[in-house]
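Peer 1: Could you have a look at this structure, given as structure tokens, before my questions?
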Amino acid sequence: MQPFVYTTAPARIVFGTGSSVGVAEEIRRLGLSRALVLSTPHQKGDAEALAARLGPLAAGVFSDAAMHTPVEVTKRAVEAYRAAGADCVVSLGGGSTTGLGKAIALRTDAPQIVIPTTYAGSEVTPILGQTENGVKTTLRGPEILPEVVIYDAELTLGLPVGISMTSGLNAMAHAAEALYARDRNPIASMMAVEGLRAMIEALPGVRMEPQDTKARETALYGAWLCGTVLGAVGMSLHHKLCHTLGGSLDLPHAETHAVLLPYTIAYVEQAVPDQLAPLAALVGGRAGTGLYDFAARLGAPASLAALGVGGEDLDAMAELATANPYWCPRPVEKTAIRALLQRAFEGARPE
């Protein structure tokens, strides 16, 4: 066995249907007393209801979290945090809300409690992606990692089926890239395979019966594992392309992951098929084409064109993605990446 380093994320995980009733207890356990509740505008009502349940432990609600964590929104949130005299944040929602909580923590050292309502997985990573002037950058550090994550499947029962599918594929992208990361290790790989297995088991069940609590629990379990391995190893081509297109073209985050994943995995698979063999075994056939077929069965968006990307955008995106690429086991060449984007734009089966 080759030598390796595995760094575990020092977060407290509270998992179980109905567990979100313990938010107040978690705030007190941290020795805190003034929580600013965060959400997107869409989940403002849920955030206000949570703040009402917290009573005097709630310092207020900030409900303007947005995709790709725009720096201008973060500045307003930090002002609200300080004006409210808050001493922690409670992030209720998906990756956008979690990202805002991380951005506030980075600037104020605020402890974070996250209650995920999607399968994004970012709640267990020490990674923050934020956007300024149309450019998305990524930061990593222990101060970004939330202190407590509460997984309650009841809070995902209202997640629309379409978003559930793309959010789940987003989580799977984290685990898929962990299998061939430069700093991969057997512990992270084991968690990645289990996370992928859980998502592949759960998502068809969620699609067929959105109120199936058992399937929702399995999906949350898979999302936790997939997100955890993203925090334990480095990112590669897939996340680079998603960050480039998402930040530059303001594309929906999970949907971008869902569309690109089969193509990026097929690209890398040509260089390291053995490392992606566990994923190939789970989806059947080859990893890239198997993911393409799996996403199609879930009814996920099939092309970049369906997300609003124009053919005229592809040259610039290929240029940006290859100007400062993440490490990748297969050389990242502009011509090859442009061809990858073309197939993803058309929704053609990966090569």
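Using the three backbone atoms N, Cα and C, a Cβ is placed for every residue, glycine included.
Checked Swiss-Prot, it gives:
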MUTAGEN   Cys242 to Ala  Retains 25% of wild-type specific activity
MUTAGEN   His243 to Ala  Retains 0.4% of wild-type specific activity
MUTAGEN   Tyr326 to Ala  Retains 6% of wild-type specific activity
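Structural setting of the listed features?
Peer 2: For Cys242 (mutagenesis position), the same-chain residues that are 6 or more apart in sequence and have a Cβ closer than 8 Å to its Cβ are Ala173, His253, Thr256, His257, Leu260. The DSSP secondary structure for Cys242 (mutagenesis position) is helix.
The Cβ of His243 (mutagenesis position) has 23 other Cβ atoms within 10 Å, all protein chains considered.
Secondary structure from DSSP puts Tyr326 (mutagenesis position) in coil. Taking all protein chains in view, 19 other C-beta atoms sit within 10 angstroms of the C-beta of Tyr326 (mutagenesis position).
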Peer 1: List the Cα distance (Å, whole number) between His243 (mutagenesis position) and Tyr326 (mutagenesis position).
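Peer 2: For His243 (mutagenesis position) versus Tyr326 (mutagenesis position), the Cα atoms are 11 Å apart.
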